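Q: Below is a structure I'd like to ask you about.
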Amino acid sequence: MSTTTLTRREQRAKAQHFIDTLEGTAFPNSKRIYVTGSQHDIRVPMREIQLSPTLIGGSKDNPQFEENEAVPVYDTSGPYGDPEVAINVQQGLAKLRQPWIDARNDSEELDDRSSAYTRERLADDGLDDLRFTGLLTPKRAKAGKRVTQLHYARKGIVTPEMEFIAIRENMGRERIRSEVLRHQHPGMNFGARLPENITPEFVRDEVAAGRAIIPANINHPESEPMIIGRNFLVKVNANIGNSAVTSSIEEEVEKLVWSTRWGADTVMDLSTGRYIHETREWILRNSPVPIGTVPIYQALEKVNGIAEDLTWEAFRDTLLEQAEQGVDYFTIHAGVLLRYVPMTAKRLTGIVSRGGSIMAKWCLSHHKENFLFEHFREICEICAAYDVSLSLGDGLRPGSIQDANDEAQFSELHTLGELTKIAWEYDVQVMIEGPGHVPMHMIQRNMTEELESCHEAPFYTLGPLTTDIAPGYDHFTSGIGAAMIGWFGCAMLCYVTPKEHLGLPNKEDVKQGLITYKIAAHAADLAKGHPGAQIRDNAMSKARFEFRWEDQFNLALDPFTARAYHDETLPQESGKVAHFCSMCGPKFCSMKISQEVRDYAAAQTIEIGMADMSEDFRAKGGEIYLKREEA
């Protein structure tokens, strides 16, 4: 029975069963490895794909094999990808970063929650059954201190998070010895700096320059450090979250775990339904990846969905609430200025960003400047106290191909650049959000404008979608644009699922969106010439040419689908060793023919060589032993 045919009660029960029976799980023929750093508690997780040996000769009774090296790959699944770790969603994940946060001695536990709304929720006994039981006591920077990774980087301090990231970004490629696997085409990097080996000092330098961010709230110690910047691997974000009409806490936690399994580097909780506060707590306590939010969504819920009733005070309380829960980055639509709103009147699709439309409506109804812009310095002060990164939202992004690259879009982008410099005054980390709907020939301008206007702060885009004609397939239309803008320098790609413009995605939609965007991100890394990016491709090509079917499945981004497609026509075990697939059959397989040509050419070379030696032997008189001068 597919998810779409289940009742709401059945969906919740299924999600609850998933949570109750959750165990650490490895991908087929993969194992979890940990690469250690300079101190014992820096243990960086990676997935190592084990490969079978290559048959190189011998006989049927005595075959000769050559070993193939295991291929290490980046792993976002956290403890969920380690079969040796006991998982208990009720207790949450281990607090990996807590010792590092405590050792810095620049933060302190709060006596009480700073948010009035949080205090109200905690006092409500009716929420006991929904509430995560092991609530942390939130921390905040001590008076006069800043606790951001940007602050440490500017002070010349290499944090454990930075060392963790350096090891992670190198992806264990130093373990690979095979020249075949290490071979890589030169890339075209459009000015990106891509060192052969990423060091902790390089990570620090990039963060200090504002070219990269490490989203790592001190109240989310469960997260594994990662970095977003154009001089690192291209990252992918997945969106989850309930709505007023569908989804539950259990389903959102299930989607979180599912997202990290399929490669989400960060996850945004875009919940707009009931129990937003409680849902977010469960997500944070069980998330090994950074969590982002759009605080204006929850602030709007607090005023019963009436945009005109929003106030700075309600929004500020929401920021404090979420920062003390552990949210790692906020999307803030502070660039939607009153004077920019009329620019959207001539658009075909107007303002399509939820956050952008909320703020535009507030500005027009009060005929005042955006209160997020007016109070931006106060927002930065809050972020600096918890190390919440800012994702400056593109509230005026184009929602159709016709509206791409217009005056409203780039006016807002210029303002985001000004806000970036203000945030940096407070040592707050910043990335910039981008479009949207942009045809292929207009995509590169978005990247060059962002780098110039926003001082090389990391770019984070939704696609962009390259055509508007394919509802139901917008993971494809946007994946094309995502690969291109990732190549041009975009640091993180926000996935689009097949449900875009149509409905709230389910588990399968999340997987489809993530696989599509992992392809786009990897294609961008290859095109940029990111060191080591081609290793997995080379391993796959070698396995494909050698008809190592199991290795082909296991090297795939989605081993299960690869195997299922193969087995639709060749399900027998003999099909896993056959030197053909059902596409061409045994007589027309190009790779089988290529192998035969190669073997024939090698035999011909040997035969010609033997003939030459025979002729030389006869020319020298046919003597078995020659005098030294003749030899």
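Any Cβ shown, glycine's included, is placed from N, Cα and C.
Those substitutions? Not in this structure, it's all original residues.
If you look up Swiss-Prot, you'll see Asn239, Met268, Tyr297, His333, Ser353, Arg354, Gly355, Asp394, Gly395, Leu396, Arg397, Glu433, Tyr460 marked as substrate binding site, on the strength of similarity to another entry. What Swiss-Prot records for His437, His501 is Zn(2+) binding site, and it gives similarity to another entry as the kind of evidence. According to Swiss-Prot, the [4Fe-4S] cluster binding site annotation covers Cys581, Cys584, Cys589. Looking at Swiss-Prot, you'll find the mutagenesis Glu324 to Lys noted as follows: Shows thiamine-independent growth under anaerobic conditions, but thiamine dependent growth under aerobic conditions. What Swiss-Prot says about the mutagenesis result for Cys363 to Met is this: No effect. Quoted from Swiss-Prot for the published mutagenesis Phe371 to Pro: No effect. Among the mutagenesis experiments that Swiss-Prot reports, Asn405 to Ser is described with the note: No effect. One mutagenesis experiment named in Swiss-Prot is Cys494 to Ala, and its note says No activity. As a published mutagenesis entry, Arg548 to His appears in Swiss-Prot alongside the note: Shows thiamine-independent growth under anaerobic conditions, but thiamine dependent growth under aerobic conditions. According to Swiss-Prot, the mutagenesis experiment Cys584 to Ala carries the annotation: No activity.
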Q: Could you state the whole-number distance in Å separating the C-alpha atoms of Gly395 (substrate binding site) and Cys363 (mutagenesis position)?
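A: With the alpha carbons as reference points, the distance is 13 Å.
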Q: When DSSP states are folded down to helix, strand and coil, where does Tyr297 (substrate binding site) land?
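A: The residue in question, Tyr297 (substrate binding site), is helix (DSSP, three-state).
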Q: Non-local Cβ contacts of Asn405 (mutagenesis position) (under 8 Å, 6 or more apart, same chain)?
A: Pro398, Val438, Met442, Arg445, Asn446
Q: Using all protein chains in view, find how many other C-beta atoms are within 10 Å of the C-beta of Gly395 (substrate binding site).
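A: Here the count is 32.
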Q: Nearest to Glu324 (mutagenesis position) by Cα distance: which of the binding-site residues Asn239, Tyr297, Ser353 is it?
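A: Closest by Cα distance to Glu324 (mutagenesis position) among the binding-site residues Asn239, Tyr297, Ser353: Tyr297.
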Q: Which of the recorded positions Ser353, Gly355, Arg548 has its Cα nearest to the Cα of His501 (Zn(2+) binding site)?
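A: Smallest Cα separation from His501 (Zn(2+) binding site) among Ser353, Gly355, Arg548: Ser353.
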Q: Tell me, how many other CB atoms lie within 10 A of the CB of Arg548 (mutagenesis position), whichever protein chain they belong to?
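A: So the number of other Cβ atoms within 10 Å of Arg548 (mutagenesis position) is 23.
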Q: So if I draw a 10 Å sphere around the Cβ of Gly355 (substrate binding site), how many other Cβ atoms end up inside it?
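A: Taking all protein chains shown, Gly355 (substrate binding site) has 23 Cβ neighbours within 10 Å.
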Q: List, in sequence order, the same-chain residues at least six positions removed whose CB sits under 8 Å from that of Cys494 (mutagenesis position)?
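A: For Cys494 (mutagenesis position), the qualifying residues are Val236, Asn237, Asn239, Met268, Tyr460, Thr461, Leu462, Gly463.
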Q: Across the record's substrate-binding residues Asn239, Met268, Tyr297, His333, Ser353, Arg354, Gly355, Asp394, Gly395, Leu396, Arg397, Glu433, Tyr460, the largest CA-CA distance in angstrom?
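A: Result: 20 Å between the two most distant Cα atoms.
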Q: Quick check on the binding-site residues: of Arg397, His437, His501, whose CB has the lowest count of neighbouring CB atoms inside 10 Å?
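A: Taking Arg397, His437, His501 as the binding-site residues, the minimal 10 Å Cβ count falls on His501.
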